[in-house]
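**Student:** Got a structure here, written out as structure tokens. Questions coming.
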Amino acid sequence: MQEIIPDFLEECEFVDTSLAGDDLFAILESLEGAGEISPTAASTPKDGTTSSKELVKDQDYENSSPKRKKQRLETRKEEDEEEEDGDGEAEEDNKQDGQQKMSHVTVERNRRKQMNEHLTVLRSLMPCFYVKRGDQASIIGGVVEYISELQQVLQSLEAKKQRKTYAEVLSPRVVPSPRPSPPVLSPRKPPLSPRINHHQIHHHLLLPPISPRTPQPTSPYRAIPPQLPLIPQPPLRSYSSLASCSSLGDPPPYSPASSSSSPSVSSNHESSVINELVANSKSALADVEVKFSGANVLLKTVSHKIPGQVMKIIAALEDLALEILQVNINTVDETMLNSFTIKIGIECQLSAEELAQQIQQTFC
């Protein structure tokens, strides 16, 4: 049996002489374990020798390595160039970003500078008591309040102008003569004619008149020569003639009493005219000054800062049917100075003192 098996194995193509002396069971065990061997283990023999396929691959790699090196070098150069291009583009992008940031910063800086300049101008245009602090919110709030008050003043003036237009349309006035008439400051009572007693009449008849005119034959002030005897005349007739002459505007006869009293009368008349032209009203709250200047009236008020006081004064002037031509509002520290230019008409029935008292009541 042992001799037959080796003969059979020798005839086989896959005979292995190294296994000639082994037992059959060892051969079977080796065949059964061959299925469990991994492909990598099967490709590499146990003795560590390399297969023919691996040798061919190594030879191909050794033969083609310079080309691959060139390709690798070329690919590396291309990659380096791409990286450099990418770095250049990144640098350009960074530069552009930096320029954009700088431009944004400069634009924002210029905008803030212009805003500060505009706020400074706004603060200088309005009275200082409208702004309590110097921040932007306080300045803008004060501007809004000041503009709203000016709008109210404008609306009141427009309403007054419309009322005046309607009044002129409904009741047209007579066109005055081209000759300028003297301005009427305030209505006054006509001066009373002086009363003359009988003693003054007799005294006037004795003295010549002081008028520069030459006595006429029909003049009641005819001079009588002192050497001639006086002709007594009825006192009633002399009184009527003198009264008629005084009503016609002839100058009164000279008398010491009248000459002595004339300076006092003229001084009283001048003082009354001055009082009517200028009037002052002072109180703890405000000082009011009224001054007539031609056809206009200048009204000045000096007081502490009182919000809304200008509107009160304008309303009071409108109630008195006075036309406001100009309004000036000035402030110095905590003091407020208001000046009004007012046009008066013929229908005005107020004197300067009464107007000053009316304006003084608005401060109460």
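Using the three backbone atoms N, Cα and C, a Cβ is placed for every residue, glycine included.
Nope, none of those substitutions made it into this model, it's the original residues.
Not measured: the values here are computed from a predicted model.
In case it's useful when we look at the structure, here is the feature table from Swiss-Prot:
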type: MUTAGEN; residues: Ser38 to Ala; note: Extra divisions outside the stomatal cell lineage and reduced phosphorylation by ASK7; when associated with A-44
type: MUTAGEN; residues: Thr44 to Ala; note: Extra divisions outside the stomatal cell lineage and reduced phosphorylation by ASK7; when associated with A-38
type: MUTAGEN; residues: Ser65 to Ala; note: Extra divisions outside the stomatal cell lineage and reduced phosphorylation by ASK7
type: DOMAIN; residues: 99-150; note: domain 'bHLH'
type: MUTAGEN; residues: Ser186 to Asp; note: Phosphomimetic, presence of stomatal clusters and increased stomatal density, can complement stomatal production defects associated with inactive CDKA-1
type: MUTAGEN; residues: Ser186 to Ala; note: Strong reduction of CDKA-1-mediated phosphorylation. Unable to rescue stomatal defects in disrupted mutants. Triggers excess physically asymmetric divisions but not stomata formation
type: MUTAGEN; residues: Ser193 to Ala; note: Unable to rescue disruption phenotype. Ectopic stomata formation and increased accumulation; when associated with A-211, A-214, A-219 and A-255. Ectopic asymmetric cell divisions, but fails to produce stomata, and reduced repression by osmotic stress (e.g. mannitol); when associated with A-211, A-214 and A-219
type: MUTAGEN; residues: Ser211 to Ala; note: Ectopic stomata formation and increased accumulation; when associated with A-193, A-214, A-219 and A-255. Ectopic asymmetric cell divisions, but fails to produce stomata, and reduced repression by osmotic stress (e.g. mannitol); when associated with A-193, A-214 and A-219
type: MUTAGEN; residues: Thr214 to Ala; note: Ectopic stomata formation and increased accumulation; when associated with A-193, A-211, A-219 and A-255. Ectopic asymmetric cell divisions, but fails to produce stomata, and reduced repression by osmotic stress (e.g. mannitol); when associated with A-193, A-211 and A-219
type: MUTAGEN; residues: Ser219 to Ala; note: Ectopic stomata formation and increased accumulation; when associated with A-193, A-211, A-214 and A-255. Ectopic asymmetric cell divisions, but fails to produce stomata, and reduced repression by osmotic stress (e.g. mannitol); when associated with A-193, A-211 and A-214
type: MUTAGEN; residues: Ser255 to Ala; note: Ectopic stomata formation and increased accumulation; when associated with A-193, A-211, A-214 and A-219
type: MUTAGEN; residues: Val290 to Met; note: In spch-2; reduced stomatal index
**Student:** Could you list the residues of the same chain, at least six apart in sequence, whose Cβ is under 8 A from the Cβ of Val290 (mutagenesis position)?
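**Tutor:** The list for Val290 (mutagenesis position) reads Val278, Ala279, Asn280, Ser281, Val297, Leu298, Leu299, Ala352, Glu353, Leu355, Ala356, Ile359, given in order along the sequence.
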**Student:** Could you tell me how many residues in the domain 'bHLH' (99-150) are helical, how many are strand and how many are coil under DSSP?
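**Tutor:** Taking each residue of the domain 'bHLH' (99-150) in turn, the totals are 45 helix, 0 strand, 7 coil.
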